Amino acid sequence: MIEPLPTEDIPKQSVSIVGIASRCAPHKLGADELEAIARRHYSSTPSLEKMLEINRKTRIDHRYSVFSSDHEHWHRPTIPSFSECDSLFKEYGIPLASAASARAIQDWGGVPDEITHLVAVTCTNTAHPGFDSVLCRKLGLKCNVRRVLLHGIGCGGGISAMRVAHELLLGSTQQGVPARALIVACEVPTVFARSELDIMDKTQDVNVAMCLFGDCAAALVLSNGIGHKASEQRPIWNILNCEPTQFDGTEDIAHFNVHDKGYHAIIDKRIPQLTGKCVPAGFQSLISSTPSLALEEKNYVPSNYGWAVHPGGYAVLVAAQDALGLTADDLRASYDAYRDGGNTISTTIIRILEKLRDEHKHGSNQKDKLVLAAIGHGITLETAILTRPGSSSYLHA
């Protein structure tokens with residue numbers, strides 16, 4: 001019979017965020033630039049004019065692209081093939097991911113060969129081996145780093161990756177061994193912009209995806225705290241819990257489908273309405289599944305928390321704000337990330353965390369606990385709850 005460990009020998013079950021960085025693509029893509037690209041290649045049609053009207057009203061100041069305005073990608077007469085899109089991701093996306101990762105590692109204060117786990121996520125590439133394999137070599141990670149590559153989860157991918165890394169590091173804690181996880185999200189949707197325009201011209205179905213998505217990479221470093229060194233940053237946030245919720249009857253609401261020229265985004269106009277229903281329900285599920293919070297009624301009040309909501313679009317943020325009874329200031333970092341960059345898919349939630357971290361560094365008064373929420377394909381809502389070091393509910397729930 002195996003004797004249980006004495007309580008004092010059970011490792012403290014906490015996983016912390018100790019490094020954050022993002023790297024948006026170098027070129028700005030404004031509403032005027034997209035309109036010029038569209039009119040260069042296509043004649044006026046009702047669907048094109050409607051898309052361009054939406055494009056002027058997104059409330060996005062600019063998005064980012066790996067392509068400059070004079071790049072061949074925007075001017076060539078033919079649509080890039082799926083194979084060419086794959087090559088473009090490798091040429092432009094992987095350096096973005098490498099830069100964001102290097103900055104996150106620098107922010108953490110450790111060295112690459114101390115990374116024990118790598119959790120990568122993208123929905124804009126499907127190569128084998130995945131970009132995580134290339135990234136290991138570029139960053140100088142150990143050959144036996146535990147790698148996971150996530151795909152097929154869309155805008156929820158940043159929180160999904162955090163959830164997976166969190167659970168992996170808790171496993172290392174149970175073994176009593178040091179663990180540091182690098183989370184990397186990389187999205188280059190403007191690679192598929194030409195094919196998206198072409199599909200819209202052929203089908204005459206208005207596609208708002210053309211107006212929302214931008215290119216970015218972002219990274220986090222997580223630590224289980226075992227073997228902490230003086231050079232390592234102290235925890236920025238501790239992860240209390242992560243909770244995914246898949247909603248029945250929503251399978252046709254959001255897709256990112258494969259076709260012969262790349263990916264085609266389908267974004268249903270019902271998404272803001274669904275956000276207003278899904279996010280409060282997911283929040284209640286998150287709190288009820290967090291033992292250190294579940295028993296007190298006050299913990300089910302959304303306004304008692306800070307918030308980072310993925311900006312699927314402006315209407316999505318407004319719907320979440322209204323449904324949760326929050327103010328625009330409560331979601332200021334989400335609105336700021338949307339204005340500066342638009343929807344950068346799985347990377348966006350990490351950009352928002354970076355903004356909140358920087359605010360806190362400059363003396364911003366923030367609540368001790370922070371709720372993250374992002375709707376991905378499925379529809380699946382990914383949520384997480386973080387807490388500042390030193391606040392109550394420190395231990396993993």
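Glycine residues also receive a Cβ, built from the backbone N, Cα and C atoms like all the rest.
In sequence order, Pro272 are the residues of the chain that are 6 or more apart from Ala315 (CoA binding site) and have a CB within less than 8 Å of its CB. Marked as CoA binding site by Swiss-Prot: Lys50, Met51, Leu52, Glu53, Ile54, Asn55, Arg56, Lys57, Ile267, Gly312, Gly313, Tyr314, Ala315.
Annotation source Swiss-Prot lists active site, nucleophile at Cys155. Around the Cβ of Cys155 (active site, nucleophile), the number of neighbouring Cβ atoms within 10 Å comes to 29. The DSSP secondary structure for Cys155 (active site, nucleophile) is helix.
Of all Cβ atoms in the protein chains displayed, 26 besides its own lie within 10 Å of the Cβ of Gly214 (substrate binding site). Summarising the annotation, Swiss-Prot assigns substrate binding site to Gly214, Asp215 and lists similarity to another entry as the type of evidence.
Here the residue is the original one, while Swiss-Prot reports the published mutagenesis Ala265 to Phe or Val with the comment Leads to almost complete loss of catalytic activity. Listed in sequence order, the residues of the same chain lying 6 or more apart from Ala265 (mutagenesis position) and placing their CB within less than 8 Å of its CB are Pro189, Glu196, Asn207, Ala209, Phe213, His255, Phe256. For the recorded site, Ala265 (mutagenesis position), the DSSP three-state label reads strand.
Annotation note: Ile375 (mutagenesis position) sits in a strand segment as assigned by DSSP. Annotation of the published mutagenesis Ile375 to Phe in Swiss-Prot: Does not affect the catalytic activity; the original residue is retained in the structure shown.
Here the residue is the original one, while Swiss-Prot reports the published mutagenesis Ile375 to Trp with the comment Leads to complete loss of catalytic activity. Here the Cβ of Ile375 (mutagenesis position) has 28 other Cβ atoms within 10 Å, regardless of which shown protein chain they belong to.
Sequence-distant neighbours of His377 (mutagenesis position) (same chain, 6+ apart, CB under 8 A from its CB) are Gly152, Ile153, Gly154, Cys155, Gly156, Ala254, His255, Phe256. Recorded in Swiss-Prot as a mutagenesis result, His377 to Phe or Pro carries the remark: Leads to complete loss of catalytic activity.
Per Swiss-Prot, active site is recorded for His377.
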Among all protein chains shown, how many Cβ atoms are found within 10 Å of the Cβ of Asp215 (substrate binding site), not counting that one?
31
For Leu52 (CoA binding site), list the number of other Cβ atoms lying within 10 Å of its Cβ atom.
19
Among the binding-site residues Lys50, Arg56, whose Cβ has the fewest other Cβ atoms within 10 Å?
Arg56
Ile54 (CoA binding site) versus recorded positions Gly214, Asp215, Ile375 - nearest by Cα:
Gly214
